[in-house]
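Undergrad: Right, I'll just put the structure down here and ask away after.
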Amino acid sequence: MGFINLSLFDVDKLMVWVSKFNPGKILSAICNLGIDCWNRFRKWFFGLNFDAHMWAVDAFIPLMPHYTEQMERVVDDFCSETPESKLEDCLELDTSVNEFFDEEVYKKDEEGVMKLQRSAARKHIKRVRPGMMQAAIKAVETRIRNRHTIFGDDMGKVDEAAVRATASDICGEFKINEHHTNALVYAAAYLAMTPDQRSIDSVKLAYNPKSQARRTLVSAIRENKAVAGFKSLEDFLGGPLSFPVEDAPYPILGIPEIRVAEKRASRVMKSKRVVGLPAVSAGLKVCVHQTSLHNMIVSLERRVFRVKNSAGELVVPPKPIQNAFDSISYFREEWLRKLSHKGQILKSSLADVVACYSSEKRKLYQKAADSLEKKPVQWRDSKVQAFIKVEKLECDTKDPVPRTIQPRSKRYNLAIGQYLRLNEKKMLDSIDDVFKEKTVLSGLDNRAQGRAIAHKWRKYQNPIGIGLDASRFDQHCSVDALKFEQTFYKACFPGDQQLETLLKWQLSNTGSALLPTGELVRYRTKGCRMSGDINTGLGNKILMCSMVHAFLKETGVRASLANNGDDCVLFCEKGDYEQINRNLEQWFLCRGFEMTVEKPVDVLEKVAFCRSQPVCIATQWAMVRQLGSLSRDCFSTQDWLNPKTFKDAMNALGQCNGIINDGVPIHMAQAKLMHRIGGNRKFNLDALHKQMEYSWRDRLGKRTNLLWSEVEDATRLSYFRAFGIEPYIQRIVEEYFSQVEITCEGRSTNVLPTHYSRIHKDLIKAR
């Protein structure tokens, strides 16, 4: 029996005719013709104008048949709880394993002095209880299914490898012996890759005609439904979208150190907006703080004057104990010896310092240099002019406090830059020489950083990586800490009175901030790093590296440090973690710094450094930016509503990210899409420099070729270990990026919905 060609009839007349019959009998007759006829009817039905035929929705939708199965049974099966043994209940201590490790504890000796003592402690290795192997296999299988998204015939070899890696990780978490781990990985992994009855039922539930019909209805309605002021969802997602910035949701504390002067004449300033690409983003909420009186006061209160203690109370930053840095002075002497082998440290001319800058900055610094030729630097040049940093922040988990940049005048920066700017590389290299390996990783591209971190990892037999979280490092730089840092500079230029004066002005700061609305905020601080100082990066590296070196020396722990200012990761043997965890926080607190020892990781790809993680790309290690970058790169405070500016930005982002992420899953696909939106233009260094003035050198190194290399299976597996995104999901997202179409026509809205992207934020989420 054939199916009537409904397109030959007048739809309105046909629907009036259909309405006279029983809708249930019509659907039954169509279903009896077969699934092809049913799908054709469904496609025609949902192409109707529902506003004119709303009765059809009410009549037909409740009667959509289950077609092949009674789906109520499937739902009941899902809801019925079948008790299964927990993995921990299937395990017991394996007494046959005689493996020990050196346990280190501090104990008082006979004289009452705390000394490090080592003793052999048995490793707590477990095995599967007799008769419970089947239950243990089922428990591991369940855990695998909960961590992975898809199982079926479309799984490739790399997907199978990812499943086996997950099974191995589960056994490692529970410290199961090697023999039983081998059995569990082999059995549980392949069981998990074989669809069970629940997997089959879930497919039935998702793809039965009734479920498909409802999804089609939702899609049809969305095409005609207004979203956030737009005529449809497609219109909302189709191009760059502008929305306003907001104030940070924190109350003002009203501390006396901050004063607000009477309102002056306000400047004419256009309200800043953020422009994003909803269709290309990975779905995270991205916010930018506006320059307002509220944000300025909140930032100064919580990033300059007050910190949170362990009880969550806002208090003044901790002070170091007396003579806290005396025990670290040896590091300075050793550093000076290494520095002496790198040639003479000379004061630069103003012209040489000005030449370090480019573009508009060079013009401003040249003007300051001309001024210094006529009038020497004065104390008033060291005054701080603060402003709110315009940065893209991830606001899904918490609302960050606005950041304040606190620069001094360009006259002051040039004066102190004569001593430090051109000598900085030698000073940083000398830190590496003290550690006897590459330690300060700033200035390296992502591949060089990846190689350095992999080298540190391979130095140890049972390696772990320990992140050191220096909470608000600039805020915790006390007067004593800054004085200790300054001894490094003074030792390079002994007896130089001008340098001593310039450094002294950094110990006591007078700051102000003029807001666009006319308010003038004034404040004073003793100590505290001013984030706009020319020696901020160098000083933070000197302080952090010297303190970590002294801590390791005092405790006798053999470890390697990766440092980039206040970003630190320690690499050491697994057995040394407890000693570091037990002593480091108190050791740093005595010197005025609040440090948190993060949970150690025993997989190289899980090491987080400067918001990046190592991934093995075609046998070469490289640092890949964490998943939040997939959202942040899709937002800007530039005028992306202007088609030319938008295409130039997309071209620059696509080129830069395409080079640093060549051969990387998902990241390269997004970069390729951006490059396509930008017109697939050839690499242009000048255009890239214009768009990314501050970071392109460090990002690209010497690479200037867009290769778009094919993603290798081994890279997908390494990417999975780093971020937990299964290879199957990687390919789905890449396919989406290859097909999405974006217009350059910009639009505006007053609010960005919580789930604004086609890619839900939970899909590309580190696990």
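Glycine is treated like the rest: Cβ placed from N, Cα and C.
Okay, these came from Swiss-Prot:
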MUTAGEN   W38 to A  Complete loss of RNA replication and membrane association
MUTAGEN   F41 to A  Complete loss of RNA replication and membrane association
MUTAGEN   F45 to A  Complete loss of RNA replication
MUTAGEN   F46 to A  Complete loss of RNA replication
MUTAGEN   L48 to A  Complete loss of RNA replication
MUTAGEN   R164 to A  Complete loss of binding to the Y-shaped RNA element (YRE)
MUTAGEN   H179 to A  More than 90% loss of binding to the Y-shaped RNA element (YRE)
MUTAGEN   H180 to A  More than 90% loss of binding to the Y-shaped RNA element (YRE)
DOMAIN    463-580  domain 'RdRp catalytic'
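Each of these features: where is it, how hidden is it, and who are its neighbours?
TA: Long-range Cβ contacts of R164 (mutagenesis position) within its own chain (separation 6+, distance under 8 Å): V185, A189.
Around the Cβ of H179 (mutagenesis position), the same chain contributes R127, each under 8 angstroms and 6 or more positions distant in sequence.
DSSP assigns H180 (mutagenesis position) to a helix in the three-state reduction. Applying an 8 A CB threshold to same-chain residues 6+ apart, the list for H180 (mutagenesis position) reads R127, V128, M133, A136, C171.
Summarised by DSSP class, the composition of the domain 'RdRp catalytic' (463-580) is 52 helix, 35 strand, 31 coil.
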Undergrad: Pop the mean pLDDT for the domain 'RdRp catalytic' (463-580) in here, whole number is fine.
TA: 94
